[in-house]
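Here is what Swiss-Prot records for this protein:
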DOMAIN    36-715  domain 'Myosin motor'
DOMAIN    719-739  domain 'IQ 1'
DOMAIN    740-765  domain 'IQ 2'
DOMAIN    1085-1147  domain 'SH3'
MUTAGEN   V164 to I  Bypasses the requirement of SHE4 for proper actin cytoskeleton polarization
MUTAGEN   N168 to I  Bypasses the requirement of SHE4 for proper actin cytoskeleton polarization
MUTAGEN   N209 to S  Bypasses the requirement of SHE4 for proper actin cytoskeleton polarization
MUTAGEN   S357 to E  No growth defect, but leads to a partially depolarized actin cytoskeleton. Accelerates the constitutive internalization of STE2
MUTAGEN   S357 to A  Leads to a depolarized actin cytoskeleton and a strong defect in the capacity to internalize STE2
MUTAGEN   E472 to K  In MYO5-1; temperature sensitive loss of function
MUTAGEN   W1123 to S  Abolishes interaction with BBC1 and VRP1
Amino acid sequence: MAILKRGARKKVHQEPAKRSANIKKATFDSSKKKEVGVSDLTLLSKISDEAINENLKKRFLNATIYTYIGHVLISVNPFRDLGIYTDAVMNEYKGKNRLEVPPHVFAIAESMYYNMKSYNENQCVIISGESGAGKTEAAKRIMQYIAAASSTHTESIGKIKDMVLATNPLLESFGCAKTLRNNNSSRHGKYLEIKFNNQFEPCAGNITNYLLEKQRVVSQIKNERNFHIFYQFTKGASDAYRQTFGVQKPEQYVYTAAAGCISAETIDDLQDYQETLKAMRVIGLGQEEQDQIFRMLAAILWIGNVSFIENEEGNAQVRDTSVTDFVAYLLQIDSQLLIKSLVERIMETNHGMKRGSVYHVPLNIVQADAVRDALAKAIYNNLFDWIVSRVNKSLQAFPGAEKSIGILDIYGFEIFEHNSFEQICINYVNEKLQQIFIQLTLKSEQETYEREKIQWTPIKYFDNKVVCDLIEARRPPGIFAAMNDSVATAHADSNAADQAFAQRLNLFTTNPHFDLRSNKFVIKHYAGDVTYDIDGITDKNKDQLQKDLVELIGTTTNTFLATIFPDTVDRESKRRPPTAGDKIIKSANDLVETLSKAQPSYIRTIKPNETKSPNDYDDRQVLHQIKYLGLQENVRIRRAGFAYRQVFEKFVERFYLLSPHCSYAGDYTWQGDTLDAVKYILQDSSIPQQEYQLGVTSVFIKTPETLFALEHMRDRYWHNMAARIQRAWRRFLQRRIDAATKIQRTIRERKEGNKYEKLRDYGTKVLGGRKERRSMSLLGYRAFMGDYLSCNESKSKGAYIKRQVSIKEKVIFSIHGEALHTKFGRSAQRLKKTFLLTPTTLYIVGQTLVQNAMTYTQDYKIDVRNIQAVSLTNLQDDWVAIKLASSGQPDPLINTYFKTELITHLKRLNDKIQIKIGSAIEYQKKPGKLHSVKCQINESAPKYGDIYKSSTISVRRGNPPNSQVHKKPRKKSSISSGYHASSSQATRRPVSIAAAQHVPTAPASRHSKKPAPPPPGMQNKAATRRSVPNPASTLTASQSNARPSPPTAATRATPAATPAAAAMGSGRQANIPPPPPPPPPSSKPKEPMFEAAYDFPGSGSPSELPLKKGDVIYITREEPSGWSLGKLLDGSKEGWVPTAYMKPHSGNNNIPTPPQNRDVPKPVLNSVQHDNTSANVIPAAAQASLGDGLANALAARANKMRLESDDEEANEDEEEDDW
């Protein structure tokens, strides 16, 4: 089967199109990681909490922790280092759109920095999630990226960058602690603003602190720790500090050892202490300031070691005054005054506007412990606020701030077994952040659709404003307002204040988001229902240090302590100081106002498990977080309009490869408007119009499946281009290999002769002149090629048969044929078989049709060494009996055209095989039963076959047994070929394109490479001969095994050379006589007339011309594929007929006369003979000048070579057969 090649393209030279400056050339991303799940939750086919969880789980287990919801980043804490925050990874995100790279916190940072520069807008990122979900880590990575991405032109800019980064270890040490859920939990909230100058370089910064958890200083639950700085200081303090401040190990202090957890996994306190000291130096804290900070920390630790006992009156008394003396030394206050402030409380009585009496009320042990702890908490809280203000002072040292990027890292939503005032404050702030998240997200979405004039369907969502009002409202009063009223009513008694607050809570029972339960109340937050304890909640809301403690600190001689406690006691003031609830409401509203002035980005963090394990994924816990974070609503809001949107330029840059209007060979060629380019891309990609809308500046795609289809087509583009390049390269290499093989074969044949012809000659000797020869066996091109079914190739029918019958060895001979099958009481049948010969075994393969699929099975497996003899007749039939030496099987009787070649291969493999040739074939029809098959001459038998009936073979008389193989014909001479081409062009007028359209289309069977049908005498063998190389087809040197079909109408613009003209150049150029002088002009010759030798009913195709035996027609064109273009004598119909069915009409004696401009008469057309030989008529008068003839021939040869070069890709010549 010939290799099909595409026709060559007509290449038109064009100037390369200028690529738009806004569209980048597409490149194949070889480092692209195979995606697990979807990188954007809006692309989920099904939207549900379970589907979101399943997608996050797949990515988490694949070490992919980041996922988008539109522009919102979802981050799952991996609890391990994934190596995704290196400088190399950071560089991959610089200057990239978020769709060009996988989801990452660096992509959010790049987007903020880019938007600030491009749109001159303030940016902020809101990081939310529960404790231990990775909020602080995300904030650190954003600061890391912005510091690295922004340019540095001056030393001061570089210093600001270093200071911004130094705030992380400093504030982590003083504001983070180990909890049961997180080893580095932020116990405060902060909003860091990085300010940039007009060149977008960081030039300043500011930190706002929110609600430090002061209670952690004095008490922690079991297996938790105090703030990191206490353990860093007690473990890593220098000898000078230990001597000056009396620093001991953490086990020696109540505040650090009471919870039973001194160390924590993944935390190195000594190393972190050095990082803290380094950060202090970078920020600009002097050594004296550092000494005072650590002096206060030592004082807090020693305050915690102050303990009390009961005196004789049952009041509190300091157990060890040496401890209070050392605390007084550290705070630089009077020791007795300190003791008095810890065990007594000053009370004043008022009489209207007059000041009343002052009383010193002694405290019991519980009250004294509370006063001690209040002093420690006050010192640490004020120290933390001073550190934040000191950092801000350093960051504001450089003027010129224009725009800013804000990073909000705030505590996550908290639900504990016992929840008090701290939890209601934390959860209130998270409610406010959720509110602004929903408002800004939905508002931004609505504004986008309105701006782009896009139609969309609004989505319902839960607005938690009602919960925020429940907590913060003043009219009607909310929970904080009710708490303030209770404190004002019973300020002197905490228990009374709690009872008053419980009574006021009855006002909220009608609110659907509130529930009252005895001494507890429930608020139904967006993240879940939280139960709060009433006991002690009002006292925490006061947030006031006792006036006597304030007066105590006012007596200090330490200027640093006086600095961090700037407020003095105003005993005359009657105005109620602000409570903790007032402060948190003001801070939250200020935060919302600040965030509303910036363009927000969002990071929603998720904690996958409580075990802090990198391999555990708790579905139940994650599902709870998905619900209270509102991820499903966020996805629905995002997809309420469209799952994907992109500006025209970016969309074209991404997908222009999908449209031939916009691209060629990977280059962007579109010169028009980008909107038109978008339309062409969507149109050429067959995207339905209802799946997208075009806005003013952006394209909006409805469903994620549409985007998947576009991305898939874009990916396949690169695969298709690679396949085309590979195909062209393989074709080039194969042509080189074929050319080299042809040259090598020619050289070997010149030196040693053709091995296939040698094998043929050896086979002729094997028969020893004892058997009549068939005409096809004597052809000069006949050679013993062996594997006619191409079994040894990877993709062929022979290889398929070989695999079916499980043959592992190399096949040296393969052919289709027949085998005689006998049945008891019935006539023998000739069944189709396939014969495969390997170096050791002869296989006879049968075929059966099973469910419309051909199945091949082994009928015989014969060891070559077990073959005793082969038996043949002495006539030209093709029957062979394989006689086995010892076997329980009968001897197979087979029929194949290439019997001589099969016997030759068997003889070479087993020299002991006897070749028995006689008038009959003898073989064992059954084991032990000898059977004889006679052969007789019958001229009525088929010319190319035989008749088998009743153990008798009837066949025509063949060639004599001693007939020799014809000499292989010489190849065409290039000069004669050129002469022939020149003559052909001169003698016949080329058919115009318009005329070619009227030529009948070739029969449908010829389009499938099917040869013309054989004459009726050969049709009884057509089925078996169809897959056998026809020796008759080897008459022409340019033919291959598969007979080519005649050209279609579209390829017949130029007529082919006549067979007679081709015959003129068959190796006789040395004897060509000089042409005679030009004769006078003659009339135009008529077409040759042919007569139908057989009936040709045709296949029903309109391009065929049905004929009856004896019909006479004109033959206007003859093709080498076996078809001729015929026309009725009256010219009423024209069509294709098989050449083998036609013979020259006896009354046709017209010889065409030569044209005026040539001096060589045109030869007569070949007559097609039944024996497949040609009787060529050579003109007698060829007596012109040899020089003129050679000149014309060379000119024609040059013209032919030029034409062949132009059409080389379209019509490559078939490889020449060697046999």
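The backbone N, Cα and C atoms fix where each Cβ goes, and this holds for glycine too.
Here the original residues stay in place, and none of the substitutions has been built in.
Worth saying up front: this structure is predicted, and the values here are computed from it rather than measured.
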- Query: What residues, ordered by sequence, lie under 8 A Cβ-to-Cβ from V164 (mutagenesis position) and sit at least six positions away in the same chain?
  - Reply: M143, A147, L192, I194, P202, G205, L395
- Can you figure out which of N168, E472, W1123 (the mutagenesis positions) comes closest in space to N209 (mutagenesis position), comparing Cα atoms? N168
- Taking just the CA atoms, what is the gap between E472 (mutagenesis position) and W1123 (mutagenesis position) in Å? 97
- Residues in the domain 'IQ 2' (740-765) grouped by DSSP into helix, strand and remaining coil: 24 helix, 0 strand, 2 coil
- Query: Hey, does DSSP put N209 (mutagenesis position) in a helix, a strand, or just coil?
  - Reply: strand
- In the three-state DSSP scheme, W1123 (mutagenesis position) belongs to strand
- Task: Provide the three-state secondary structure of N168 (mutagenesis position) computed with DSSP.
- Result: helix
- Query: Using DSSP, how many residues of the domain 'SH3' (1085-1147) fall into helix, strand and coil, respectively?
  - Reply: 3 helix, 28 strand, 32 coil
- Please report how many Å separate the Cα atom of N168 (mutagenesis position) from that of W1123 (mutagenesis position), as a whole number. 88
- Item | For the domain 'IQ 1' (719-739), residues assigned helix / strand / coil by DSSP | 21 helix, 0 strand, 0 coil
- Within the domain 'SH3' (1085-1147) only, compute the mean pLDDT. 85
